[in-house]
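Record features, source Swiss-Prot:
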type: MUTAGEN; residues: His67 to Ala; note: Reduction of affinity for L,L-SDAP and of catalytic efficiency
type: BINDING; residues: His67, Asp100, Glu163; note: Zn(2+) 1 binding site
type: ACT_SITE; residues: Asp69; note: active site
type: BINDING; residues: Asp100, Glu135, His349; note: Zn(2+) 2 binding site
type: MUTAGEN; residues: Glu134 to Asp; note: Reduction of the catalytic efficiency
type: MUTAGEN; residues: Glu134 to Ala; note: Absence of desuccinylase activity
type: ACT_SITE; residues: Glu134; note: active site, proton acceptor
type: MUTAGEN; residues: His349 to Ala; note: Absence of desuccinylase activity and of zinc ion
Amino acid sequence: MKEKVVSLAQDLIRRPSISPNDEGCQQIIAERLEKLGFQIEWMPFNDTLNLWAKHGTSEPVIAFAGHTDVVPTGDENQWSSPPFSAEIIDGMLYGRGAADMKGSLAAMIVAAEEYVKANPNHKGTIALLITSDEEATAKDGTIHVVETLMARDEKITYCMVGEPSSAKNLGDVVKNGRRGSITGNLYIQGIQGHVAYPHLAENPIHKAALFLQELTTYQWDKGNEFFPPTSLQIANIHAGTGSNNVIPAELYIQFNLRYCTEVTDEIIKQKVAEMLEKHNLKYRIEWNLSGKPFLTKPGKLLDSITSAIEETIGITPKAETGGGTSDGRFIALMGAEVVEFGPLNSTIHKVNECVSVEDLGKCGEIYHKMLVNLLDS
């Protein structure tokens, strides 16, 4: 299985699919799956290409979810080999997307192929949901596919997202949930004027100081057994004309919260508004909710992937919910159990992104055993 996974991963990496471009990756996948009897459905939205492929017509529906798009390479001169050449050096496959996530995407596809070849009349349905818009806006990708499926009452029972979840060793971590993410774009109004005549102006930076202190030190919650505490970070701040003798008319502050299930986005909005009113600030605020928190509690999917990892590499993974958001947040809206498992994430988005060839082979075996555990038990 390892050779098949690595070969497909190389084919995908060699296509420079900077988000939201697919560059033919999904066509390669569709042609392979179609030969095995998968039903292929294309769901393009704007400049994003999405693929929904399935084999079988009954429940449970087991979906593999992934993305073909990658982030930009940065300075290619800093790479030890060209970022889209997919070279193998000392047992490591190098290239943009090797770990995030063309390697695990290849492993999921080969695992599905091998299972269907051996079990052409399997029970349930095996599906793949693949998008070219995960790394950028994520507005035309998985969410649109999910909305389309829900509109026609299609279900996903279990979903494996191939994001690189492993931390120090393959299989040491799986993600059984993710925190929510909400961004506030806050504009605090003042009155522009000359710095020598502050009584004729109103400095929004000065007026916002105590508010910012409260905002950044407020304890939203203490987390719970599944999630770490909610955290807030200021990401961007700007005011002024660039001149040293002008009091600015407006202060812009952008902040993001990664929040757990102890609070809701509405509670966050209400509390921030209360803080702003308390400090008598003139403001307007625009909110962007990227995703609500989701959690897959111990059950059949988590048991199946845990058992597959234990059987393949002899370690028991830890289920965690930390880190950023993923497309799992959209699939969870369908009521599916969602778990993320993939290779090490230590080089993702970096120069010289790479993944162990041995680990890719193991990923394929683990995904295959997960299918066996879910469909043959």
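Positions of Cβ are set from backbone N, Cα and C atoms, glycine also.
Heads up, this one's the original sequence, none of the swaps are in it.
Values in this document were obtained by computation on a predicted structure and should not be read as measured data.
Positions of the features from Swiss-Prot, shown on the structure.
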residue: His67; record: mutagenesis position; contacts (Cβ under 8 Å, 6+ apart): Met101, Leu105, Ile130, Thr131, Ser132, Asp133, Glu134, Glu135, Gly141, Thr142, Asp327
residue: Asp69; record: active site; contacts (Cβ under 8 Å, 6+ apart): Ser17, Ile18, Ser19, Pro20, Asn21, Asp22, Thr131, Ser132, Asp133, Glu134, Glu135, Ala136
residue: Asp100; record: Zn(2+) 1 binding site; contacts (Cβ under 8 Å, 6+ apart): Val70, Val71, Glu163, Pro164, Asn345, Ile348, His349, Glu353
Candidate with sparsest Cβ neighbourhood (10 Å radius) among Glu134, Glu135, Glu163, the listed recorded positions: Glu135
DSSP three-state assignment for Asp100 (Zn(2+) 1 binding site): helix
His349 (mutagenesis position), number of other Cβ atoms within 10 Å: 15
Three-state secondary structure, which DSSP defines for Asp69 (active site): coil
